[in-house]
Amino acid sequence: MSSHHTTFPFDPERRVRSTLKKVFGFDSFKTPLQESATMAVVKGNKDVFVCMPTGAGKSLCYQLPALLAKGITIVVSPLIALIQDQVDHLLTLKVRVSSLNSKLSAQERKELLADLEREKPQTKILYITPEMAASSSFQPTLNSLVSRHLLSYLVVDEAHCVSQWGHDFRPDYLRLGALRSRLGHAPCVALTATATPQVQEDVFAALHLKKPVAIFKTPCFRANLFYDVQFKELISDPYGNLKDFCLKALGQEADKGLSGCGIVYCRTREACEQLAIELSCRGVNAKAYHAGLKASERTLVQNDWMEEKVPVIVATISFGMGVDKANVRFVAHWNIAKSMAGYYQESGRAGRDGKPSWCRLYYSRNDRDQVSFLIRKEVAKLQEKRGNKASDKATIMAFDALVTFCEELGCRHAAIAKYFGDALPACAKGCDHCQNPTAVRRRLEALERSSSWSKTCIGPSQGNGFDPELYEGGRKGYGDFSRYDEGSGGSGDEGRDEAHKREWNLFYQKQMQLRKGKDPKIEEFVPPDENCPLKEASSRRIPRLTVKAREHCLRLLEEALSSNRQSTRTADEADLRAKAVELEHETFRNAKVANLYKASVLKKVADIHRASKDGQPYDMGGSAKSCSAQAEPPEPNEYDIPPASHVYSLKPKRVGAGFPKGSCPFQTATELMETTRIREQAPQPERGGEHEPPSRPCGLLDEDGSEPLPGPRGEVPGGSAHYGGPSPEKKAKSSSGGSSLAKGRASKKQQLLATAAHKDSQSIARFFCRRVESPALLASAPEAEGACPSCEGVQGPPMAPEKYTGEEDGAGGHSPAPPQTEECLRERPSTCPPRDQGTPEVQPTPAKDTWKGKRPRSQQENPESQPQKRPRPSAKPSVVAEVKGSVSASEQGTLNPTAQDPFQLSAPGVSLKEAANVVVKCLTPFYKEGKFASKELFKGFARHLSHLLTQKTSPGRSVKEEAQNLIRHFFHGRARCESEADWHGLCGPQR
């Protein structure tokens, strides 16, 4: 402690007065108590406790000694705003002061810490918050100052925050006791404006102040402050009353003009806004100040008030701490405060210059009940977390003391002094009670009468039995027209209505202004980086889809493809990134909305994971290969996968009737027999080979002619068609084809003719196959190999039907149309292979070579423009209609891979929709009984069974009987369906 004495000369008092005059500009101290406290801190041989009212000069008690000391003084203050006010004030006095808080920039923080590490720091006073004092980042700096003996004082401002019995308890203040113990050689100074005896003892204990403590305490009585209480329930116009109070306190009533300023405290932000509007409308310029405003707006409002551009500021309790404004003429509380100490501290911000000032509290029992409820709720919440404590009652007791201050008769100054343990002061008419006790008593009695909760019954309030609070005075026919007896009878109600209307308009305009400021911000598009792997990364065709989201989806696809390669152990050396980029770009081009884009990416990822789970490599042929294949034909978007309605038309023609552009034309007997011979001699090409035709095959074979390879859910390697789940394009086209098929369903006579055509004796291909050895026919075979061009655009010139020889006419027995029979359809795979069967010998040849030597026949360019015509009443065209129906029914890819018999195509009269409805009704009881392991298996089996029923129907049985028969056969000896493999061996009904 002696080190502090060596700092000062032999006459420290003279040095103190010199600094007071030179730095702070005062000739003398404000009070003798302030001088005594300052000298005690300068001596430094005791810890000091200072309790002075707001504006009494507490800050000078430690600021002046800090300038005289050798080292640095650390000041702990609860609010950054309070710290900033103190720093700004000292900077104007050219004092080296700094603040270490979270709002400093990195450069400012670096410069401050560097100064503190110097041998002789230039900073004399360092302000910090209690959170900063306890932080680990500040400990090295603190230890450095302590080890070099550069810490002169530890000052704790607003020390009442240490006590749990105080009105503003902060848990972080409790950690300052440990900090004080580490700084044993440095004196500690604790300062507060409000301290009851209980709070004072808590401060001594929590901060570990060394006894004996030098206590300097000023009585809380301030003679220049006039306290009064107004009851809102008794005031007809509270806003007008507040306006009159403001003008009177500011001096306008004496025709001196407005002098000074005032503060009005409200409990909520909404009340601040509303009250500021009401005062402004009534002629008192006022602005709101609360935490809901932006920092720049709060600063502007505070500066306007400090410069007295705005005389009245309407604020929450956060305003005023550390504000050095001496000429505050009044402080009004629009709502009751939460404690007596809080009210005293806030009201004490008036009259710091010693001139008469006014403090008014607008009391309402409604406000009292609301605040009491909130306080008790906070206490209950704390008790749930940490249990009951004796200090929990302190908050409620502090609020009850303020309620007693308002509702009981007595001197206001005496009530405040009693609460803080001071001697009763000599008020000398310094409050409303001492000035006019009779008026205060009458107001309290009126408050008791007006309080509705205190009444036990409803009765007339006047002696004549008329109660103005009740309808028509409480009696029928009494006082009905009494209001018209006076000349100004109705003007009061009209005035109140106008005032209410004006208030509502102001409130409405304010709410509209608040909503206008909350318009949604427009999201700015962030351009991609230079190394962005995405295609069309800078495209903004999909709104609200960011480049970051696309890159995330690309990573998902790349990870899924990588896991697929690892699970299948394939030796594919292709770049996974390139594949993922192609998949992502394809999804991006197909989607129009961000949500649909993300859903499509997730679906692709799920498909890849499903393929990995089944042990099969994910094939991108359905997307990437089709794109490369579509680059060659001249019309890539024209019926890539033609539906049945376009492949088979009911338009009657002699030969090849109804084939659309791009489908397989009529084959002559020569071509048919040659292709049959080639099929019998040549080995069957391997399915799923690596080589693939560069273009799609005929629309018929792409839909039905190709035999699906075994695999999960009937997937075809290299293709995009799935068993029971066609692509969306195919679904759309099938639906359009199905509608035209339903309209063109064959009649009963045509169905009988189609049934007769199934007989082997009626098959015209039977006669063609016996003429294989004809050398003339063999010579024309090479030209017939390419007779089936791709459906994607290799079109031959218009052809004319070729005349048959007499032998061919006689074999048929009718006008010939052999290409539409089932045998001819079964011959087509050899001349027009599906896309997954790649053989070099059957590549399509140009149309001019294919049709060499044949007479052209008429064929329309656009099949969609052909009108649907009714078939001729002949046998063969009816067979064509039946073939068309069978292809449409089997369009989902459910043909049996090994079936080559004449019963391959579906029977007439059974649509897929009818079969599906019957199957679902029959299968539902089994699903409810738990016969299926999952709902997906139930749906898959129903789909499979529906296709079986459309393919075959036994004579004499209905679809329902066939479905029930197949279901009984399936569950015979099987308790439950566990996987899709269970129904792979299930065959359709037999004739």
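Glycine is no exception: its Cβ is also placed from the backbone N, Cα and C atoms.
No substitution from the list is modelled in this structure, which keeps its original residues.
Since we're looking at a predicted model, the values are computed, not measured.
In the shown protein chains, 20 other C-beta atoms lie within 10 A of the C-beta of Ala56 (ATP binding site). In three-state terms derived from DSSP, Ala56 (ATP binding site) belongs to neither a helical nor a strand segment and is classed as coil. What Swiss-Prot lists as ATP binding site is Phe26, Ser28, Lys30, Gln34, Pro53, Gly55, Ala56, Gly57, Lys58, Ser59.
As annotated by Swiss-Prot, Zn(2+) binding site applies to Cys411, Cys427, Cys431, Cys434. In the three-state DSSP scheme, Cys434 (Zn(2+) binding site) falls into the helix class. Counting Cβ atoms from all protein chains shown, Cys434 (Zn(2+) binding site) has 19 others lying within 10 Å of its own Cβ.
Annotation source Swiss-Prot lists domain 'Helicase ATP-binding' at 39-213, citing sequence analysis.
The domain 'Helicase C-terminal' annotation in Swiss-Prot covers 241-403.
For the mutagenesis result Asp157 to Ala, the note given in Swiss-Prot is Abolishes helicase activity. DSSP assigns Asp157 (mutagenesis position) to coil in the three-state reduction, placing it in neither a helix nor a strand.
Quoted from Swiss-Prot, the note on mutagenesis experiment Trp165 to Ala is: Loss of helicase activity, reduced DNA-binding (in a residue 11-526 fragment).
Swiss-Prot lists His167 to Ala among its mutagenesis entries, and the accompanying note reads: Loss of helicase activity, reduced DNA-binding (in a residue 11-526 fragment).
The C-beta environment of Arg352 (mutagenesis position), restricted to residues of the same chain at least 6 apart in sequence and closer than 8 Å, consists of Thr54, Gly55, Lys325, Ala326, Val328. Quoted from Swiss-Prot, the note attached to the mutagenesis of Arg352 to Gly states: Loss of helicase activity (in a residue 11-526 fragment).
A 10 Å cutoff on Cβ-Cβ distances gives Trp504 (mutagenesis position) a total of 10 other Cβ atoms nearby, all chains included. Looking at Swiss-Prot, the entry for mutagenesis of Trp504 to Ala says: Abolishes interaction with POLR2A.
Counting only residues at least six positions away in the same chain, no Cβ atom sits under 8 Å from the Cβ of Tyr508 (mutagenesis position). Swiss-Prot lists Tyr508 to Ala among its mutagenesis entries, and the accompanying note reads: Abolishes interaction with POLR2A.
According to DSSP, Arg550 (mutagenesis position) is assigned to a helical segment. Swiss-Prot lists Arg550 to Ala among its mutagenesis entries, and the accompanying note reads: Impairs protein folding and abolishes interaction with POLR2A.
Residues near Tyr597 (mutagenesis position) in space but far in sequence (CB under 8 A, at least 6 apart, same chain), listed by position: Ile542, Leu545, Cys553, Thr587, Phe588, Ala591. Under the DSSP three-state reduction, Tyr597 (mutagenesis position) is assigned to helix. Swiss-Prot gives this note for the published mutagenesis Tyr597 to Ala: Reduces interaction with POLR2A.
For the mutagenesis of Phe666 to Ala, Swiss-Prot gives this note: Abolishes interaction with RAD51. The structure shown keeps the original residue.
Cα distances from Cys427 (Zn(2+) binding site) to the binding-site residues Phe26, Lys30, Pro53, Lys58 are smallest for Pro53.
Recorded residues Arg550 (mutagenesis position) and Lys58 (ATP binding site) have their alpha carbons 62 Å apart, per Cα-Cα distance. Using Cα positions, the member of the recorded positions Asp157, Cys411, Cys431, Cys434 nearest to Pro53 (ATP binding site) is identified as Asp157. Residues Cys411, Cys427, Cys431, Cys434 make up the record's Zn(2+) site, and a Cβ search at 8 Å around their centroid adds Tyr227, Arg412, His413, Ala414, Ala428, Lys429, Gly430, Asp432, His433, Gln435 from the same chain. The Cβ neighbour count for Arg550 (mutagenesis position), using a 10 Å radius over every protein chain in view, is 27.
Put simply, Ala56 is the one of the recorded positions Phe26, Ala56, Asp157 whose Cα lies nearest to the Cα of Cys431 (Zn(2+) binding site). Taking every pair among Phe26, Ser28, Lys30, Gln34, Pro53, Gly55, Ala56, Gly57, Lys58, Ser59, the residues listed as contacting ATP, the largest Cα to Cα separation comes to 20 Å. Of Asp157, Cys411, Cys434, Trp504, all annotated as recorded positions, the residue with the shortest Cα distance to Lys30 (ATP binding site) is Asp157.
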